[in-house]
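Trainee: Attaching a single structure in C-alpha cells format; questions to follow.
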Amino acid sequence: MAQPGPASQPDVSLQQRVAELEKINAEFLRAQQQLEQEFNQKRAKFKELYLAKEEDLKRQNAVLQAAQDDLGHLRTQLWEAQAEMENIKAIATVSENTKQEAIDEVKRQWREEVASLQAVMKETVRDYEHQFHLRLEQERTQWAQYRESAEREIADLRRRLSEGQEEENLENEMKKAQEDAEKLRSVVMPMEKEIAALKDKLTEAEDKIKELEASKVKELNHYLEAEKSCRTDLEMYVAVLNTQKSVLQEDAEKLRKELHEVCHLLEQERQQHNQLKHTWQKANDQFLESQRLLMRDMQRMEIVLTSEQLRQVEELKKKDQEDDEQQRLNKRKDHKKADVEEEIKIPVVCALTQEESSAQLSNEEEHLDSTRGSVHSLDAGLLLPSGDPFSKSDNDMFKDGLRRAQSTDSLGTSGSLQSKALGYNYKAKSAGNLDESDFGPLVGADSVSENFDTASLGSLQMPSGFMLTKDQERAIKAMTPEQEETASLLSSVTQGMESAYVSPSGYRLVSETEWNLLQKEVHNAGNKLGRRCDMCSNYEKQLQGIQIQEAETRDQVKKLQLMLRQANDQLEKTMKDKQELEDFIKQSSEDSSHQISALVLRAQASEILLEELQQGLSQAKRDVQEQMAVLMQSREQVSEELVRLQKDNDSLQGKHSLHVSLQQAEDFILPDTTEALRELVLKYREDIINVRTAADHVEEKLKAEILFLKEQIQAEQCLKENLEETLQLEIENCKEEIASISSLKAELERIKVEKGQLESTLREKSQQLESLQEIKISLEEQLKKETAAKATVEQLMFEEKNKAQRLQTELDVSEQVQRDFVKLSQTLQVQLERIRQADSLERIRAILNDTKLTDINQLPET
C-alpha cells in the first residue's frame, strides 16, 4: 500500500511535463500563425509597392506625352520657319524688281524737289522783301505818331508842371524822349542796308543749291553700287535657306515616323502592364490559397501521426536527404563554375558599349532559364526540411545560405539582376543603403548558422551587387524573441526532469488505410509545394519583355537625341550665315544712319535757330511795345499822382479851415480843476503826436514813391537800350541763317525718304532674326526636357531594380522562416513521441539533454 504513493508522484510530474510540452507545442503553433500573418502583411506591402510602380509608369507616360506635345510644337515652329523662308524669297524677288523703279522714282523726285525748292526760295525772298518794306513803313508811321504824341504829352506836362517845382525833371524827360527818337532813326537806317546785304546772300544761296545738286548725284551713284553688291549676298542667302529648308523637311519626316513608332510602343507597353497587373493578382491569390491548404494538411498530419509512422517518415526522409545532398553537391560544382566564368566576364561586361544592350538582355533570358531548376527543390523544403548533418563545415553552410539567397520564384532570377548590375554597376551600390526596417520582423527569424562569423556575413554579397549593411547583418544573426523563448522553455524542460518516468496510459493510433491516405496527402502537398506557379512564370516572361522594350526605347531616345544634335548644328550654321548677313546690313544701315543723323541734326539745329531768331525778333518787338506802353502808363500815373497830391493839399487846407471853424463854433468849456485840465492837456498832446507821426509817415511814403518812379524810369531807359542792341544782333543772325535753312530743307526731305526705306528693311531683317532665335530657344528647351526625362526614367528603373532585390530578400527570408518552423514543430513532435515511448527516466533525461538548443540550426534531423 505504501508503494503507489511514490510511484504516483513521478507519474503526475511526467503528466505535468507532457502538458507543458503540449503547451509549448501550442505556443509554437501560435507563433507560426503569427509569422503567417506577418508574411501576409509583407504581401500587402509588396502589393503597395506594385501599385507605386504602376503610378511611376503613369508618370512616365505623362512625360512621354509631354515630349510628344513638344515635338508637335517643334513641328509647328518648323512650318513657321518654312513660311518665313518663303516670305524672304518673295521679298528678295520683289526687291530686285522694284530696285530700278525706286531709283528712277528717286531721281524724278529729286529733280522735282530741286525745281520746287528754287521756286520756293525765290517766292520766299520776294515775300520777305515785300513784308520787310511794309514793316518799315508801318514802323515809320508808328514812330512818327509816337513822336507827335510824345511832343504833345511833353507840352502838356510842361503846361501842368509850370506851377510846381519839378521843371528840371520834365526837361530831363524831354531830353530823353528826343534821344529815344534819334536812336529809333538810327535803327531804321541800317535795316535798309541789311536788305541789300540779304539780296547778296540770296545769290550765294543759289550757288550753294547748285553744288548740293551735284553732290546728290554722286551719292545716288554710290548708293546704286552698294545695292548691286548687296544683291549677290542676298542670292547666296536665299540659296542657303533653300538647302536648309530641304534638310529640315527631311528631319521633320523622320521625327514624324519615330513619333508614330514611339506611340505604338507606348500603347503596347500599357496593354502589357495591364495584363501583368491581372496576372500578379491571380498569382498572389493562388499563393495564399496554397499556403492555407499547406497549413491545414500539416495540422491534420500532426494529429494522426504515431511513433511507428514517424519512424517510417524518418526512413523516407533519409532517402530524400541523400538525394538532396547529391543534388546539392552537383549544384555547388555548377555554381563554382558559374562564379569562375562570371569573374572572367566582369571586365568584359563592364567595357560593353550602349549598342550591346540587346545582347545583354538575351543573356539575361538564358540565365533565367538556367537558374529556374533550383527553385523546385527549395520550394519542396517547405514541407520536408533539409537533412544536412550537424557536421557539415562552415564553408558548406555559407554556400548553402548563399544558394538559398540566390533562389527565387516570383520576381525574376538573380542572373538577370546580375546582368543588370554588370550593365549598370555605377547605380547598383545604392541598394546597400537599405536599413533593417525595409525587411520587417521576419529577418530576425532567418536560420543562418551561428558558425557564420562577422567576416563571412560581411563578405556575403548578392549576385546582383546587393550588399547587406551592418544593421541587417546583426538583425539576421541575432535571435528573435520567439527563438529566445523557445530556448528558455527547452532548457527549463531539461533541468526539471528529475523524477521517475512512467509511460502514459495510452496514446492515439491510426489504421493502415488512414496511414496510406496520410502518405498520399503528404506526397500531394509536396508536389504542390514543389510545383512552379504558372502565373509567376508568365510574370517573369512579361518582365523580360518589358526590359527588352525598355532597351529599345533607350535606343530610340539616343537616335532622337542624335537627330536633335544634327538639327541644332544645322540651326547654328544657319544662324551664323544669318548673323553675317545681319552684320553687313547693320554696318551699311549704321553708316547711312550716321549720315542721316548728321544731316538731321544740322537741319534741326538750323530750324531751331531760325525759330529762336523769329521768336526773339517777335519777342523783342513785343517787349519794346510793352515797354513803351509801360512808360506811357507810368507817365500817366505820375501825372495822376501830381493831380492827386494837389487835390490832397487843397482838401487838407480846406479841412483845416473847416475844423477851425467847427471848433470855434463849439462851446469849449475849460475844466475847473487842475487834474481835469492836466488830463485834457495830455490828451491833446497825444493827439498832436499822432498827427505828427502820421504826417511824417505820409511824407516818407511820398518821397519813396517819387524815388521809385525815378528809378523805374531810368531802368526802363536802360532796358530799352539793351533791347535795341539785342534786336540788332538777332536781325543780323537771322539774315545769316535764312540762306542755310532753305538749302537744308531739301536735303532733309531726301534723307527722311531714305531713312524710311532703310528702317523698313531693318524691321524685316530684325523680325526674321527674332523668329530664328525663337526656334533655337525652343529646340534647346526640347533638348533639356528630353535629357531630364531620360534621367528620370533611368532613376525610376534603378529604383525598381532595388525594390525587386529587396522584395526578393524578404521572400527568401520568409521561406526560410517557414521551413525552420516546420522543422521545429516536427522535432518537438518527435521528441514528445520519444518521451512517450521511453522506458525509464534515464532515457527521458538523455532525450531531454539532446534537446538543449540555442539556435534553430542545432535541431537534429528527424
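For all residues, glycine too, the Cβ spot is worked out from N, Cα and C.
This is the feature table in Swiss-Prot:
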| type | residues | note |
| --- | --- | --- |
| MUTAGEN | PHE439 to Ala, Val, Ile, Met or Leu | Abolishes the interaction with AP1G1, AP1G2, GGA1, GGA2 and GGA3 |
| MUTAGEN | GLY440 to Ala, Glu, Val or Ser | Abolishes the interaction with AP1G1, AP1G2, GGA1, GGA2 and GGA3 |
| MUTAGEN | PRO441 to Ala | Abolishes the interaction with AP1G2, GGA1 and GGA2 |
| MUTAGEN | PRO441 to Lys, Phe, Gly or Val | Abolishes the interaction with AP1G1, AP1G2, GGA1, GGA2 and GGA3 |
| MUTAGEN | PRO441 to Ala, Asp or Glu | Reduces the interaction with AP1G1 and GGA3 |
| MUTAGEN | PRO441 to Asp or Glu | Reduces the interaction with AP1G2, GGA1, GGA2 |
| MUTAGEN | ASP812 to Lys | No effect on RAB5A binding affinity |
| MUTAGEN | GLU815 to Lys | No effect on RAB5A binding affinity |
| MUTAGEN | GLN818 to Trp | Strongly decreases RAB5A binding affinity |
| MUTAGEN | ASP820 to Lys | Strongly decreases RAB5A binding affinity |
| MUTAGEN | PHE821 to Arg | Strongly decreases RAB5A binding affinity |
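On this model, are these features tucked inside or out on the surface, and what's nearby?
Mentor: Cβ-based neighbour count (10 Å, all protein chains) for ASP812 (mutagenesis position) stands at 18.
Its Cβ placed at the centre, GLU815 (mutagenesis position) has 21 other Cβ atoms within 10 Å. For the recorded site, GLU815 (mutagenesis position), the DSSP three-state label reads helix.
Of all the Cβ atoms in the protein chains shown, 22 others lie within 10 Å of the Cβ of GLN818 (mutagenesis position).
Cβ neighbours within 10 Å of ASP820 (mutagenesis position), excluding its own Cβ and spanning all shown chains: 21.
Of all Cβ atoms in the protein chains displayed, 24 besides its own lie within 10 Å of the Cβ of PHE821 (mutagenesis position).
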Trainee: If one measures from the C-alpha of ASP812 (mutagenesis position) to the C-alpha of GLN818 (mutagenesis position), what distance in angstrom results, rounded to a whole number?
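Mentor: Distance between the two Cα atoms comes out at 10 Å.
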Trainee: Whole-number Å distance between the CA of PHE821 (mutagenesis position) and the CA of GLU815 (mutagenesis position)?
Mentor: 10
Trainee: Where does PHE821 (mutagenesis position) sit in the DSSP three-state scheme?
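Mentor: In the DSSP reduction, PHE821 (mutagenesis position) maps to helix.
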